[in-house]
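Pulled from Swiss-Prot, these are the features on record:
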MUTAGEN   TYR199 to Ala  Abolishes Sec body formation
BINDING   TYR199, TYR221  NAD(+) binding site
MUTAGEN   TYR221 to Ala  Abolishes mono-ADP-ribosylation and Sec body formation
Amino acid sequence: MTLLSGANSVGYPSQMPAKRISWRRLVALLPNSIGLSLKPVTPHLRDLHLVQRRLQDDFLGCEALWTIFMAAAWSYRYRTRLRPFPSHWNTIDLVFNTLGDAPRLEVLQQQLMHCDYQACSPNVVRLLTDILVDQADRVSLSSLRPCEFQELYAHLGMSPPKQPPTQIFEVRTGKGNEKGEAYASLRQENKESVRLGFYGCKLEKVYALLNSQNSLDNGKYLELTCDINEALARSKPQAGVGGSRCGSILRCVAVVEFVFQDNETSRDKKQVIIKDANTMQVSYLLLYGQSCNEYAMERQIKLMAEPARELLNWLERYHKKAISLGVGLLIVSSMAHFGSTFFRLLARTGFYVFKRGIL
């Protein structure tokens, strides 16, 4: 109710008692030119509050989880990387369009702090809820402070890596995670066989590694190493999310706990092959983030120090492909006239690649 004072016009006493009029009646009496800011009811308001709470609890953990999801979704191998596929989405095209409309999490947090609940479309809210709330109830990431890194190394019984990570996240499994419950039961029965290993990989592989129960189907396996520096060398850099606190160029090393059950090992016992996903669990994630300028400078320094190292690394790592390439170049060169200087050079190159592949 609104209180209106008495009028002083002719015929109306100035000491008339105040008259009450309802708010609805007052709005009806106002001219149409005076607009009132009546905000519509925001859909998915409860979901936005849940997302806001997760961002407030651990912003870095949410951003890492969102970055890992985006890396898997944008991969051309999304069919194997994005597992399980978000339940409310039918096609990858719809996921792409929604990711294109989604704001940066830092911007979203500022909008929610100022009670701006109209900035995100319903699809964006639904996807944020799926990844940061529903999916995080099963597997979530908890960020560690830099001062806790040394304590973690001592707890795991490992030497600090030569290149310190920019962020470390503890992987936590929630209730209803069947994979986590199965591993916890196996771990309890085989406490003396529990081991730790390191797995360096591209960021797009981490989503399925954390969430999928069938990540090692169809003959797939993980090759773990006991040296974290070697694992980091195997991790290929991948573009992250622009403006992310995790970094623009990211490399990832997973600290994997597993139950040793007569697994295959290398001759020097430094690598272990894991073929059953139920016998392992990712305990921590180490992220190495760089800006684009830092990555370009590092790459330029490596190329200046060893100009041909990239080609030699490729030949050593993919010797089978090198043999195929060398044979192909030899065949192509043999089809031309022997007097051609170009094809002579091509033949010599093919023979060199072929020789390196065999060696």
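We count from 1, first residue shown onward.
Any Cβ shown, glycine's included, is placed from N, Cα and C.
Keep in mind that this structure shows the original residues, not the substituted ones.
A simple way to gauge crowding: the CB of TYR199 (mutagenesis position) has 22 other CB atoms within 10 angstroms, across all the protein chains here. On its own chain, TYR221 (mutagenesis position) has ILE273, ILE274, LYS275 as residues at least 6 apart in sequence with a Cβ closer than 8 Å to its own Cβ.
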